[in-house]
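According to Swiss-Prot, the protein carries these features:
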ACT_SITE  Glu338  active site, proton acceptor
BINDING   Tyr155, Arg162, Tyr215, Arg228  substrate binding site
MUTAGEN   Tyr215 to Phe  Decrease of the affinity for chorismate
MUTAGEN   Arg228 to Ala  Same activity as the wild-type
MUTAGEN   Glu338 to Gln  Loss of chorismatase activity
MUTAGEN   Glu338 to Ala  Loss of chorismatase activity
Amino acid sequence: MTDAGRQGRVEALSISVTAPYCRFEKTGSPDLEGDETVLGLIEHGTGHTDVSLVDGAPRTAVHTTTRDDEAFTEVWHAQRPVESGMDNGIAWARTDAYLFGVVRTGESGRYADATAALYTNVFQLTRSLGYPLLARTWNYVSGINTTNADGLEVYRDFCVGRAQALDEGGIDPATMPAATGIGAHGGGITCVFLAARGGVRINIENPAVLTAHHYPTTYGPRPPVFARATWLGPPEGGRLFISATAGILGHRTVHHGDVTGQCEVALDNMARVIGAENLRRHGVQRGHVLADVDHLKVYVRRREDLDTVRRVCAARLSSTAAVALLHTDIAREDLLVEIEGMVA
């Protein structure tokens with residue numbers, strides 16, 4: 001087995017892929033009207049909506065902040081989509097190479113069964129339409145730190161359902177890509193996903209952090225399932241999707257109550273994941289530094305910490321990077337900040 005096969009999950013199909021790209025736009029911007037390259041739109045703001053198709057593009061709003069002046073729209077672009085549709089509540093659009101989809105399940109006293117059905121439908125759609133390489137998922141979970149009707153934390157309830165879908169589909173947790181599981185202020189659970197018809201997908205781990213699906217049961221009856229990053233593309237290029245990254249070493253939260261310390265460790269973890277040594281270990285030849293990361297979403301639990309997090313990020317990220325700060329809850333109650341991004 002190659003080094004890539006030992007250290008990172010590599011899957012390849014024969015079609016060359018150059019991954020879609022993201023832009024952050026002002027919600028309601030007239031620039032979005034009539035743009036035939038739009039693959040999907042996610043509005044981040046102070047309310048939520050059901051998923052829909054607008055001009056052939058999947059669209060939804062997630063309640064991920066608490067002030068209207070912090071709202072923005074995450075716009076995904078690719079070639080002009082060749083087809084779009086709705087299946088089992090999933091709004092999707094596809095090009096020859098990519099599939100982008102959005103699905104939501106409403107608020108409930110229990111989420112495991114609904115989450116299992118949601119992910120089962122996502123897996124079935126990617127297979128039936130011919131996009132077997134799931135490259136990135138985002139999960140926005142309302143009341144993520146509250147308890148469900150059985151007294152189980154909602155995030156843990158969600159993880160049980162996602163794991164059930166993998167069990168039922170015979171899917172190896174190591175094949176699950178980069179992901180975000182983050183709080184929302186309402187709206188149930190919204191899942192956004194990107195899949196590819198072909199190319200190469202390599203899941204990347206962090207040598208300083210335990211692989212998520214190996215977490216001990218102290219974090220819940222079923223562990224989360226995601227890679228720390230996923231590289232997608234042809235051998236000569238590609239895009240690196242970086243999961244929401246926190247102040248965790250091993251499997252433990254560090255710097256309890258200290259948002260500066262947690263933010264610094266989160267950025268250290270991100271730098272470690274995308275660095276040349278770690279990527280080579282996984283079979284990706286080109287390394288990166290934090291200055292290469294763009295289109296970052298930074299999730300901050302406490303509003304009073306927003307300015308501190310903004311300063312820490314500004315000191316370590318590129319001055320030209322698009323960075324959006326969102327005031328929302330995080331999967332672990334002792335985590336104060338998580339950071340995600342991507343590298344072209």
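Counting begins at 1 with the first residue displayed.
Every residue, even glycine, has its Cβ placed from backbone N, Cα and C.
The number of other CB atoms found within 10 A of the CB of Arg228 (mutagenesis position), across every protein chain shown, is 25.
The Cβ of Tyr155 (substrate binding site) has 27 other Cβ atoms within 10 Å, all protein chains considered.
For Arg162 (substrate binding site), the nearest of the mutagenesis positions by C-alpha distance turns out to be Tyr215; the candidates were Tyr215, Arg228, Glu338. Note: the CA-CA distance between Glu338 (mutagenesis position) and Arg228 (mutagenesis position) rounds to 12 Å. When the alpha carbons of Tyr215 (mutagenesis position) and Arg228 (mutagenesis position) are compared, the span between them is 13 angstrom.
In this structure the alpha carbons, written CA, of Tyr155 (substrate binding site) and Arg228 (mutagenesis position) are 18 Å apart. Taken over all pairs of the listed substrate-binding residues (Tyr155, Arg162, Tyr215, Arg228), the Cα spread reaches a maximum of 18 Å, rounded to the nearest whole number. Secondary structure from DSSP puts Tyr215 (mutagenesis position) in coil. A 10 Å cutoff on Cβ-Cβ distances gives Glu338 (mutagenesis position) a total of 28 other Cβ atoms nearby, all chains included. Other Cβ atoms within 10 Å of the Cβ of Arg162 (substrate binding site) number 28 in total over all chains. In this structure, Arg228 (mutagenesis position) belongs to neither helix nor strand by DSSP; it is coil.
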